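First comes the structure, then the notes that go with it.
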Amino acid sequence: MDETSPLVSPERAQPPEYTFPSVSGAHFPQVPGGAVRVAAAGSGPSPPCSPGHDRERQPLLDRARGAAAQGQTHTVAAQAQALAAQAAVAVHAVQTHRERNDFPEDPEFEVVVRQAEIAIECSIYPERIYQGSSGSYFVKDSQGRIIAVFKPKNEEPYGNLNPKWTKWLQKLCCPCCFGRDCLVLNQGYLSEAGASLVDQKLELNIVPRTKVVYLASETFNYSAIDRVKSRGKRLALEKVPKVGQRFNRIGLPPKVGSFQLFVEGYKDADYWLRRFEAEPLPENTNRQLLLQFERLVVLDYIIRNTDRGNDNWLIKYDYPMDNPNCRDTDWVMVREPVIKVAAIDNGLAFPLKHPDSWRAYPFYWAWLPQAKVPFSQEIKDLILPKISDPNFVKDLEEDLYELFKKDPGFDRGQFHKQIAVMRGQILNLTQALKDNKSPLHLVQMPPVIVETARSHQRSSSESYTQSFQSRKPFFSWW
């Protein structure tokens, strides 16, 4: 964000929901000798420093007391000025976030974002996650508990401020293999939010709620220029408030990125899948896992996730604990285990074409035994009525358009290509569900692209053209 940012300066507006200590509300120490008694007219000598008063006749002790009182008054004024500057910075920071982080359609999510903003103002900063190839952060609340995962746009694997040196080394030493030519670079945060949108529209409920959020924190990876400018502006606001109040932005610039709610009690799917292979699940519990797995398949296939391994989707297995207090009772509550799946790391989805160069980016869940089981009737009843309705698909496209156009580098032509791939995926999925196929058979279907047909005549209904992609990647298994 540049210096011409439309953000409001701290003196123009204040948020109604946050209050900060103001100068008038501060309690300052009483200064001895600070009060001056004004004598009545014509009674007694004039007070010191009044017109007509001879300073040479004033006792030296009174002069010293007056000087000390004046010095203490200046000290209190300086402290008040510093408090005012700090309050202005805090007000401006919250005002900056509030202008962009409003989610009236999801008040619960907005509460979590507010908790993150308050924690940052209390110097409880997000903590960088050292796994992965991008800059991602655990966001905490004022109690220090992890509440979300934030992934800034400019710290993505191909962002200019990615703190991980591996991608920088790959870009420097092997530029021909840098990036994925089937993806729109530096739109991972939109892909994360888009996957959450598709999940909610289809009522899959496996993606933790994710939205586009603006946050600023000392622990984020900023350029040296941004940090120097931030320190200079804060210093100017503290020392010369009249000058500092002219800045459009105080502090570090907010970063735009994906804000995904943190889920507790989950582990990598690879851990539980190995465990279930050694210790087979009961029939009812295994069916729960299969139903959750099918939802993951539907989501990944529609958004064409190019980065789905068994280490970036999660499983939560709540099994009944052996309670020793219940052994001697006549009544024992028998509770079946509960299995849930969470689909995270959706930042490399929504390609503008099917992979056709070096790598195929396959779905690694296709090699699991669950992928060989035909789709259940439950997933058919949940998904088929939606994706078979052209109006539903059109609404989904419009919602994705409203989300993706927020990016400064948004390109309408690229977006139409992304939607064409998604339409083809939906077409294949619809046919697979109707034909009672399995997830393994689904991924073996030829990739399809469904584009909007261009017509010189205006029509109330759109027509589409379907095409198959014949070119295959060099490595079909990688």
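Heads up, the Cβ atoms here are built off N, Cα and C, so glycines get one too.
For Y130, Q131, G132, S133, S134, G135, S136, K151, Q260, L261, F262, V263, D345, the entry in Swiss-Prot reads ATP binding site. Look at Q260 (ATP binding site): DSSP puts it in a strand.
The domain 'PI3K/PI4K catalytic' annotation in Swiss-Prot covers 123-452.
Swiss-Prot gives this note for the published mutagenesis L60 to A: Reduces targeting to synaptic vesicles and neurite tips; when associated with A-61.
L61 to A appears in Swiss-Prot as a published mutagenesis result, with the remark: Reduces targeting to synaptic vesicles and neurite tips; when associated with A-60.
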Across the domain 'PI3K/PI4K catalytic' (123-452) the predicted model averages a pLDDT of 88
DSSP output for S136 (ATP binding site) maps to strand
Least surrounded, by Cβ count within 10 Å, of the binding-site residues Y130, F262 is Y130
Looking at the binding-site residues S136, Q260, the one with the fewest other Cβ atoms inside 10 Å is S136
